[in-house]
Amino acid sequence: MAEAVLENVNVPAVVSKDECIYCFESPYNEPLALNASPKHSLNICLNCFQATCNRHVPLHIRVTEYACDTIHSNYLTIAKVEKPKQENVEENNNNKKIKLQVIETSEDDTHNTIWSLQRFNGENVPRTVLSKSTDSDISSTALEKIEKILKAKSQDFEDKKNSWVLEISTCPHTENFQIPSKPENTVNLNQCSSCDLTQNLWLCLHCGNIGCGREQIGIDGHSHALDHYRSNNNHPLAIKLGSLSSSTYDLYCYACDDETRFPDNVNLGSALQIYGINIQEKIADEKTLVQLQVEQNENWQFRMVDSSGKEFEKLSASKNYGCGLINLGNSCYLNSVIQSLVNGGVPNWSLDFLGSKFPLDVVYPDNNLKCQWIKLLNAMKCEPELYPNGIKPTTFKKCIGQNHQEFSSNRQQDAMEFLTFLLDLLDKKFFSSSSSGIPNPNDLVRFMMEDRLQCNICGKVKYSYEPTEAIQIPLEENDEPQDMLERIKAYFEGQTIEFKCANCKEKVTANKKPGFKSLPQTLILNPIRIRLQNWIPVKTSNELSLPGLIDRDDMLDVSSYLSQGFDPQTENLLPDEDENRSSFTPNQCSISQLIEMGFTQNASVRALFNTGNQDAESAMNWLFQHMDDPDLNDPFVPPPNVPKKDKREVDEVSLTSMLSMGLNPNLCRKALILNNGDVNRSVEWVFNNMDDDGTFPEPEVPNEEQQQKKDLGYSTAKPYALTAVICHKGNSVHSGHYVVFIRKLVADKWKWVLYNDEKLVAADSIEDMKKNGYIYFYTRC
């Protein structure tokens, strides 16, 4: 019977066998008592090779009965049982180990695998066990097929391999590298040529100079390798001697100011031999740049003890607190944002309309956004008690980030940028204009922002309005403690700018002043903690004092910033001559990122305008192509409006380029429309959406109400209470560590609950929220 079931099974190279596709059940068990049965197991479908727990096998069968030609009823059930640990000094070491790579080793060393081949006959019907691991009469053919499934790489393993590995590419200097002539004198590989350091040594591949590197995390360095490049700017490539091995090395290009690699190791090996180094015989004996970066990120720890050194009270996963989210390597930014939304940082934010039941027409839920939200919310809100050690949001992260270059990577990201990305994604997927009456929870944080522009010569004014999700508050450029209320006041006082007045017909100065046209249910404040030091963007840790950190009843009052709008009794509007100018509001998160990279405000706005206000990366690429433009850093004025093209028109050259790759014409056209004509992103979209039919729904004719901007927020003011704070430690928002504090009732008392990845504790200290607060959530009372 087993042979007949397995005969036509084709085993893929990678099998999803780490957790259930509908929940977070895994096959892993602690050591078992004698004759005890494992508590946890997964059933690998022999048709689609997806894993389901015992609870959800009937659901998968119903789904395949509804959506597939055949019912998926045959499964390989596996359970992994941990072997009793042997005493080992390293295992007993309490110091936290940093896992830099996932070494491809068998689980046979740590776990015993129990398996059985089973046929499920329907709900409430006993399953048929066709064969099991203890059987002695199973044929070699069937056993070979089962072993192939068990030995196949797991999807989790494939993801982990890249968790801490930097994505390093070649550069023009490695691609065009010419092997140098052998130096006349023997190179001393044991000491810096400019000082007495014997570690952190870098070899110039062009001449053999040995220079020490930069000082890094407790490692001495005087940057003599960099000094050598500055004196010899045609010598950009240097390799770290202590990192050399047959499989890895640290190579830095000073011209590109980035890590790099050779297209292959042939040129590298030949160059090293010139200096008497055989890379095949080398064993790395110093930390690599990857290790140093990971160690630095891991060192950004948040206090888990109070001021007296006592550990914070640990909280168990429950419906009140939810459950923890395990860090996937660099996913703490995602964990903090999700906890903020789901666990009360934005009160009443909910996706309850999705329900808790999975749709029957989705066979592969890992790639379906609705299914991933249902899976996540079921664990965090409906049954968190099942996951006392937290859950891994692996498939959730992959699903939401699959079409975004940054959020699909394993690099650390800016939590504020991710929050806005997530809200936009939910809008597009669940709350588009065609949605019928579903309240959008994202509107809880939205409001209308007013910009009042008054000419300092003629005194006439212009008002403009824009829907907004957060306010980014500039801080003073110092290291002193600052009062957030003073910074908010300074922000709403506005600034003096230059502009061409439509009434005065000349370039003049004007006062540009923001104000609230309406107020949100939850107000998000994002202090700008980035400033330039010696043209290098540095994240600050100014201590901020603000309402609500200590006393819940200490409210934020923003009523004085609620604008009354245009007053015809005391104000005169500017003429409408400037209406031929397009209204453009740049994405503030992208502006902050570009400024962090060292670009000016004017250049950043200009770049975002010319790239469709898409994202910082597109704008950055545009800036690199226009660095020589004489007006790049001049104040930016949007050009006059031109008749808009049909949004469904595409550039024929771009379309032809994609069609030459053999791609479906309808998909190509749709991809170019969705990606604003970007060919690279469009090609990626096509490959990620091969099951799309390439058609657009018929455009709706908007009625008068729909043509008006949706009313957002409240027209009257009320006090705001602080409900959550996302904190960040690190030198940049793209490194370090994120956590979130959410105010909750703990034993009938309001306390701050710290969500630090999978750890949940009641925290009494507010120091981290003062010095490291990055996103503050204030909710209307």
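Every residue, even glycine, has its Cβ placed from backbone N, Cα and C.
Where a substitution is noted, the model still shows the residue that was there originally.
Per Swiss-Prot, these features apply:
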type	residues	note
ACT_SITE	Cys332	active site, nucleophile
ACT_SITE	His737	active site, proton acceptor
BINDING	Cys204, Cys207, His228, His235	Zn(2+) 3 binding site
DOMAIN	323-781	domain 'USP'
MUTAGEN	Cys332 to Ala	Loss of enzyme activity
With an 8 Å cut-off on Cβ-Cβ distance and a minimum sequence separation of at least 6, pull the same-chain contacts of Cys332 (mutagenesis position), or say none.
Gln412, His737, Tyr738, Val739, Asp757
Reduced to three states, what secondary structure does DSSP give the residue listed as 'active site, proton acceptor'?
strand
What are the sequence-distant neighbours of His235 (Zn(2+) 3 binding site), meaning same chain, six or more residues apart, C-beta distance under 8 angstroms?
Cys204, His206, Cys207, Asn209, His228, Tyr229
Number of other Cβ atoms within 10 Å of the Cβ of Cys204 (Zn(2+) 3 binding site) across all protein chains:
23
Taking the center of the Cβ atoms of Cys204, Cys207, His228, His235 at the recorded Zn(2+) 3 site, which other residues in this chain have a Cβ no more than 8 Å from that point?
Leu205, His206, Gly208, Asn209, Gly211, Tyr229, Asn232, Ala238
Minimum Cβ neighbour count within 10 Å among the recorded positions Cys207, His228, His737: which residue?
Cys207
Local confidence of the prediction over the domain 'USP' (323-781), expressed as mean pLDDT:
86
